[in-house]
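**Student:** Quick paste from Swiss-Prot:
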DOMAIN    45-276  domain 'UCH catalytic'
MUTAGEN   GLU72 to Ala  No effect on homodimerization
MUTAGEN   TYR74 to Ala  No effect on homodimerization
MUTAGEN   CYS131 to Ser or Ala  Abolishes deubiquitinase activity without affecting the interaction with Asx or association with nucleosomes
ACT_SITE  CYS131  active site, nucleophile
ACT_SITE  HIS213  active site, proton donor
MUTAGEN   MET288 to Arg  Abolishes homodimerization. Severely attenuated deubiquitination of histone H2AK118ub1 substrates
MUTAGEN   ASN292 to Arg  Abolishes homodimerization. Severely attenuated deubiquitination of histone H2AK118ub1 substrates
MUTAGEN   LEU340 to Ala  Abolishes homodimerization. Severely attenuated deubiquitination of histone H2AK118ub1 substrates but no effect on intrinsic catalytic activity
DOMAIN    375-403  domain 'ULD'
Amino acid sequence: MNAAGGGSGAQAAAVAAGNNSLSHNALLSTASGATTMPMAQLADGWLELESDPGLFTLLLKDFGCHDVQVEEVYDLQKPIESPYGFIFLFRWIEERRARRKIVETTAEIFVKDEEAISSIFFAQQVVPNSCATHALLSVLLNCNENNLQLGDTLSRLKTHTKGMSPENKGLAIGNTPELACAHNSHAMPQARRRLERTGAGVSSCRFTGEAFHFVSFVPINGQLFELDGLKPYPMNHGGWEDSEDWTDKFRRVMAERLGIATGEQDIRFNLMAVVPDRRIAITHKLKMLRTNQAIVSGTLQKLLKADEQGESGNGDSQRPDTPTTLLEPSAFTARDLQSLLKNLDTEIAINEQHLADENDRRHMFKVDASRRTHNYDKFICTFLSMLAHQGVLGELVSQHLLPSKKVSGQGAANRISKQSTTASAGGSTAAGTASTPKTQQQQAAAAKNGKSPSKTPGRRRKGRNKCRKRK
């Protein structure tokens, strides 16, 4: 990925302009194993990808590497089984203070020896928007081939780029049609539209309007290397203790890195691990459990048969021993074997569920990929056109706009009503207060004439009648 004003911008521009295209095309057509496209088209055509483990897993499969998957890491302290490497995504801001601290720290561990650089796969990112593929290849092409089946495309790329400079390796990646097509097949339509509007001069690794960058951490010859395509050299973080795993060294390096980065209150990053396909280990374990289940079940049947023969007095009542492939050569009761068989059945059921869950995850990866890459523009435009043709679009728009107006109108009406009620209440109170002296004068005059104020039943009944009428 290119950061705004990043160091690889000039290189990417040179590639886009097709500089040295003839020599590189002639050199790399063999590496790709296919007829190369014009270099400018390949360099300009790489699209931005989201940081998603499902997307990366499917991308690895499209590269031809089938026995690998990518998982997101949420807890650094949680152990991870047999990782090939880690991919770290962070927001790239060149002038950020924390970024300068990281640069000052990593500059001391640059590996500048050309022979050492040529012995590993380290490629400079000279093609915009290719950082996701660069990060994956930096892990895969530095793994032991005995432990990982790379597939034809990656094997050819690794073979034919051996001994090349980091810049030429970056050009080899950008000029491999299989990699470019697989990469772009997982991009969102927005990424293509953005590329068409702005060109290839600006690069980021997620369609967020900001620059994000991937770097890889991988163990090579007992040393932890950090491979960043925007750096001029690979970085060697050193080895680890004999009693440690390489992931322990990685945790310490990453904890220090995150401590520097989060000092600026910026925690927008994520960490992914490249690991073996979990389904392979589960399938192998299921095979072993089913073999043991068959052995225990067969031994139990023989034991029960021997017990029956012993009780009937026919044949040899000697109990068979459990085969040495499962347990020590000693006699077991039928109850022991039944308990062991029950545990095996439980383990088999658990692992079958785990395998089903992994298969469901792969299915959801494909569903999410279809949703992510599908272009809904035509559907939305056609749908809105049909609504307009039927004359209901304006009504639907009004229905969605009017509620807000109604709410604001009702609020104003409520305020006016409240003010009117308050004014009426105030007027009534004032009127009542004003009539009080007049009522007192009438009562005083009645008392002077010898009449009791209470002897006015007609007026009181009239008031009560009015209340009844109101009811």
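Cβ coordinates come from backbone N, Cα and C, glycine included.
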**Student:** Quick one: what's DSSP say for HIS213 (active site, proton donor), helix, strand or coil?
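**Tutor:** Its secondary structure by DSSP: strand.
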**Student:** Can you figure out which of GLU72, CYS131, ASN292, LEU340 (the mutagenesis positions) comes closest in space to HIS213 (active site, proton donor), comparing Cα atoms?
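**Tutor:** In terms of Cα distance, HIS213 (active site, proton donor) lies closest to CYS131.
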**Student:** C-alpha of TYR74 (mutagenesis position) to C-alpha of LEU340 (mutagenesis position): distance in Å?
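**Tutor:** LEU340 (mutagenesis position) has its Cα 36 Å from the Cα of TYR74 (mutagenesis position).
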**Student:** Please report the Cα separation of CYS131 (mutagenesis position) and GLU72 (mutagenesis position) in Å, rounded to an integer.
**Tutor:** 18
**Student:** Please spell out the DSSP helix, strand and coil residue counts for the domain 'ULD' (375-403).
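**Tutor:** Once the DSSP states are binned, the domain 'ULD' (375-403) shows 24 helix, 0 strand, 5 coil.
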**Student:** Would you find the one among the recorded positions GLU72, TYR74, HIS213, MET288, LEU340 whose Cβ has the most company, meaning other Cβ atoms within 10 Å?
**Tutor:** HIS213
**Student:** Expressed to the nearest Å, what is the distance separating GLU72 (mutagenesis position) and ASN292 (mutagenesis position) at their Cα atoms?
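**Tutor:** Distance between the two Cα atoms comes out at 34 Å.
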**Student:** Through the lens of DSSP with three states only, how would you label TYR74 (mutagenesis position)?
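**Tutor:** It is coil.
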**Student:** For MET288 (mutagenesis position) and LEU340 (mutagenesis position), determine the Cα separation and express it in whole Å.
**Tutor:** 15
**Student:** Would you mind checking how many other C-beta atoms are within 10 angstroms of the C-beta on CYS131 (mutagenesis position)?
**Tutor:** 31
